[in-house]
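> Submitted below is the structure of interest, expressed as structure tokens.
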Amino acid sequence: MARTKQTARKATAWQAPRKPLATKAAGKRAPPTGGIKKPHRYKPGTLALREIRKYQKSTQLLLRKLPFQRLVREIAQAISPDLRFQSAAIGALQEASEAYLVQLFEDTNLCAIHARRVTIMPRDMQLARRLRREGP
């Protein structure tokens, strides 16, 4: 382990806290107001960064399975009314669509950062899709 520099400190003797004098009147202090404690608040952005790290570490699906399955069936119903799906097929569709969306949001975030912003906007997503040659 690397050696670190130690700074000189003034040596201070430990002192016990003084007891209050008994001659003071005990009733002069204001009574405590309700005892309501404020809830702890993190600095803005701390929880967002924690959430980002949590989801980047995990490999779980981000969208719930049943709502995604209903969406797939609704879209398929518009194309052909008598389509049936294996559960593995819907799982593969969900994996692929989530990977696509995550990558799109990463590119969108890069576009926002390039514009010296931290908030993504629709025009960032349009630029990301245009650079990918996906659409207008």
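Cβ atoms are placed via backbone N, Cα and C, with glycine included.
This is the original sequence, none of the listed changes applied.
Pulled these from Swiss-Prot:
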- Lys43 to Arg: Enhanced binding of histone H1 to histone H3.Y-containing nucleosomes. Does not greatly affect the stability of the nucleosome (MUTAGEN)
- Leu47 to Val: Triggers interaction with DAXX; when associated with I-63 (MUTAGEN)
- Gln60 to Glu: Does not establish interaction with DAXX (MUTAGEN)
- Arg133 to Gly: Does not affect association between H3.Y and H4 (MUTAGEN)
- Gly135 to Arg: Impaired association between H3.Y and H4 (MUTAGEN)
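A description of the local structural setting of each listed feature is requested, covering burial, neighbours and distances.
According to its DSSP assignment, Lys43 (mutagenesis position) is coil. Remark: Lys43 (mutagenesis position) has no non-local neighbours by Cβ distance under 8 Å and separation of at least 6 in sequence.
The number of other Cβ atoms within 10 Å of the Cβ belonging to Leu47 (mutagenesis position), over all protein chains shown, comes to 11.
In the three-state DSSP scheme, Gln60 (mutagenesis position) is classed as coil.
The number of other CB atoms found within 10 A of the CB of Arg133 (mutagenesis position), across every protein chain shown, is 6.
A simple way to gauge crowding: the CB of Gly135 (mutagenesis position) has 7 other CB atoms within 10 angstroms, across all the protein chains here. Annotation note: Gly135 (mutagenesis position) sits in a coil segment as assigned by DSSP.
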> Roughly how many angstrom lie between the C-alpha atoms of Gly135 (mutagenesis position) and Gln60 (mutagenesis position)?
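Rounded to the nearest whole number, the Cα-Cα distance is 29 Å.
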> Suppose we draw a 10 Å sphere around the Cβ of Gln60 (mutagenesis position). How many other Cβ atoms does it contain, all chains included?
5
